[in-house]
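For reference, Swiss-Prot has these:
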DOMAIN    42-184  domain 'SIS'
BINDING   His82  Zn(2+) binding site
MUTAGEN   His88 to Ala  Shows 9.5% of residual activity compared to the wild-type
MUTAGEN   Glu111 to Ala  Shows 62% of residual activity compared to the wild-type
MUTAGEN   Glu152 to Ala  Shows 19% of residual activity compared to the wild-type. It is able to support growth
DOMAIN    210-268  domain 'CBS 1'
DOMAIN    277-328  domain 'CBS 2'
Amino acid sequence: MSHVELQPGFDFQQAGKEVLAIERECLAELDQYINQNFTLACEKMFWCKGKVVVMGMGKSGHIGRKMAATFASTGTPSFFVHPGEAAHGDLGMVTPQDVVIAISNSGESSEITALIPVLKRLHVPLICITGRPESSMARAADVHLCVKVAKEACPLGLAPTSSTTATLVMGDALAVALLKARGFTAEDFALSHPGGALGRKLLLRVNDIMHTGDEIPHVKKTASLRDALLEVTRKNLGMTVICDDNMMIEGIFTDGDLRRVFDMGVDVRQLSIADVMTPGGIRVRPGILAVEALNLMQSRHITSVMVADGDHLLGVLHMHDLLRAGVV
């Protein structure tokens, strides 16, 4: 394309708004295609014993990849297969237990129509998403989902715009309808997103990140305040637990308690930890979610908390541990 000068006064915002208006109109019309065929497609996918295999060429392929990823992360096992690669061996990934979703706006993708006889021979259920109910793919499908649009947002009518948006939204409608039908929960979602922020919040538990063993700051009730302070500084958690030989909790002493001791104006050299500790103390169970511990710590304005089974000390959790784990 040769260099073109920008037209004086060209309004980019208006051009963008025109696209949104056209695509909004097309999506509103899509509602009529959420019909009995949509129900049949959902039922085939719901009862599928294998995986939902999505296919598409070009822009439809890009939409198909996103569709498969959305299905997979919302409780419907799925993957994308490129039709060209399927014709050269990758079709071996498809079994009669699977369901195939083939996407083509024209419904005449030669790469896909070439695969249909084989899919039929394998008795693989076929759902086709096209913009033309009279197309070859629509007629060959066990279930046809229509995504016909009045016009593309591209003024030339060439670049897939409204049609790809409609297809993407139809895929989202399938995914979310199935999600609801399965009773899919946020915890289920987290299992397929362990590396994300949501996964960390819904999967990570206190016992995954707490300090244990020699890392736990603790002294006996008979210890001097000086010895307790040394333990606080050695373990660097801003606190120490006071417990007996069996690690049964008797109290806690934090850097906040130390400030209060100084405010008392007493001779700290003469004090035992029993004189200044807070009896009992807040503790959490090791099996609770890390985000639950975070909420507790924030509500109580504390930076560390004991982890215990009843009165038996198991570990200590500090706010820094939650930060490092990405929970905060």
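Cβ atoms here come from the backbone N, Cα and C positions, even for glycine.
Annotated features, which come from Swiss-Prot, shown on the structure.
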residue : record               : DSSP class
His82   : Zn(2+) binding site  : coil
His88   : mutagenesis position : coil
Glu111  : mutagenesis position : helix
Glu152  : mutagenesis position : coil
Glu152 (mutagenesis position) to His82 (Zn(2+) binding site) - Cα separation in whole Å: 25
Cβ neighbour count (within 10 Å, all chains shown) around Glu152 (mutagenesis position): 21
Packing count at His88 (mutagenesis position) (other Cβ atoms within 10 Å of its Cβ): 8
Under 8 Å by Cβ from His82 (Zn(2+) binding site), same chain, sequence gap 6 or more: Met55, Met57, Gly61, Asp90
Residues near Glu111 (mutagenesis position) in space but at least six apart in sequence (CB under 8 A): Met57, Pro83, Gly84, Ala87
Secondary structure tally of the domain 'CBS 2' (277-328) (DSSP, helix then strand then coil): 17 helix, 18 strand, 17 coil
